[in-house]
Amino acid sequence: MSHPHSHSIYLSELPVRKPQALGNPLLRKIQRACRMSLAEPDLALNLDIADYINEKQGAAPRDAAIALAKLINNRESHVAIFALSLLDVLVKNCGYPFHLQISRKEFLNELVKRFPGHPPLRYSKIQRLILTAIEEWYQTICKHSSYKNDMGYIRDMHRLLKYKGYAFPKISESDLAVLKPSNQLKTASEIQKEQEIAQAAKLEELIRRGKPEDLREANKLMKIMAGFKEDNAVQAKQAISSELNKLKRKADLLNEMLESPDSQNWDNETTQELHSALKVAQPKFQKIIEEEQEDDALVQDLLKFNDTVNQLLEKFNLLKNGDSNAASQIHPSHVSAPLQQSSGALTNEINLIDFNDLDEAPSQGNNNTNGTGTPAAAETSVNDLLGDLTDLSISNPSTANQASFGLGGDIVLGSSQPAPPVTTTNNSNNTLDLLGLSTPQSPTNSQAVNSSGFDLLMGFNPTTGTTTAPARTLVNQSPNLKIEFEISRESNSVIRIKSFFTNLSSSPISNLVFLLAVPKSMSLKLQPQSSNFMIGNAKDGISQEGTIENAPANPSKALKVKWKVNYSVNSTQAEETAVFTLPNV
């Protein structure tokens, strides 16, 4: 007897949808972790799924959250319980990228989809587990995390359920401690890695959502992630400085307590905690010194602080062993003077923002490659292209397969609608847009608009007719993907570009998003892509048309555009980017 899911996958010429669970390794793992045949939750498999999500990133946290929300509403209670168990593991092990997904309005609406408008006399086990989960999130990531502003909808759902009469269980301190942030000293590289992961997840959600204020925020974030501003490094250094100051205050407090006439002062809970904090942090000192060796002031300060910590640890151990005479000969110096801090232009400019209603769309990856020429020339040309990044709009691919997600329950935070199309107007203060993905424009919105600069994937209404026969030009070719442009001139000021994408690998390419940018003196308008998925070895499997306005026919210098493409192949996120010089047309 054949398995009900053991059918082949047929790719028709109908509009392409996202690959089904059968072809997605993550969704297969989730289905296996929630299967009815399990006697109890499979913790090893659940942790394996968490590791998989942390490794893959990209769309993985989002795909997992959507799949789990649906499984939690399964009519089989065993499946729902296993899904909630897996959800708990992912929340506690996958960090901000997954927290961002559970804070979405649609996810929360789907989570409580089976809750009646008024509380039942007795909660079901599923309802109790869901209320417990929301209470845990409310008491931890909504209050104590560094990105708590992004968790607004969790707070709203907690407040709404309470208003409806639902009672939340009391959560033990030990359970809450797992999700509360730990104030451990980290090196700059560790901090920057965490920042990059969080920023990549935030950027995907900003792009997918497509509201003007979010896209402006995405522009700022893209600028930082692309390395045009060094705020990640600045913030990492400030975080180190802040944690060191806290440790120094702890060191001084421990020193005062060990100097106390009370001979048993070393053995109380506070002293033990201070001793533990210093002992755990000390191995990081050497790593920070290695990474920050060019900062002589920081290195010297750390070396001095390390000597003080060694003295304190030795004094603590002597008192613990009853050798108070030897301990009295050790007098560590006072160390809690604040370190000198650096400051950056955008130190406080980028915060993880409060997301409102979100709608479904694919995500991008966050690996970086650069195809520019010499570093100096590339930096000059790219900075000329980029400048400040402002108004843009976004386009969401078809989401028919998620149409009912987050809808239909008695308790909802509000209707979720796709972001409306956004048009940009010329503004002398705006310099350029990096990263605009457009919502398809309605037929009535036919007025031509000029962007102030650099739009990636701006929606537009097709203009009619071309005056020059298009010639195809190779833009880039990698082992997986070939990109070509057909470039023609419509008028003395308008260039038409049609992009073609060919899959050079035998594996399907999915979640492809192409971003394009032009100098700030010009305006870019792009139609939505023909698709975001193509089968292996598909020639011209995806195409996209667009126009560049305010492009003079005989420019004084060659027109350069910056392009970037994100896609998934073999369950791996890929990104390619470069600056391309258009041939004169």
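Residue numbers in this text run from 1 along the chain shown.
In case you wondered, yes, glycine gets a Cβ from its N, Cα and C as well.
Heads up, this one's the original sequence, none of the swaps are in it.
Residues or ranges marked as domain 'VHS' by Swiss-Prot: 33-169.
Under the heading domain 'GAT', Swiss-Prot lists 196-321, citing sequence analysis as support. Per-residue pLDDT, averaged over the domain 'GAT' (196-321), rounds to 74.
The domain 'GAE' annotation in Swiss-Prot covers 466-581.
One entry in Swiss-Prot concerns the mutagenesis experiment K560 to Q. Its note says: Reduced binding to ENT3.
Under its mutagenesis entries, Swiss-Prot includes W563 to A with the note: Reduced binding to ENT3 and ENT5. Reduced to three states, the DSSP call for W563 (mutagenesis position) is strand.
In Swiss-Prot, a mutagenesis experiment is listed as K564 to Q, annotated with the note Reduced binding to ENT3 and ENT5. Summarising the environment of K564 (mutagenesis position), the number of other Cβ atoms within 10 Å of its Cβ, over all protein chains shown, is 23.
In terms of DSSP secondary structure, the domain 'GAE' (466-581) contains 0 helix, 68 strand, 48 coil.
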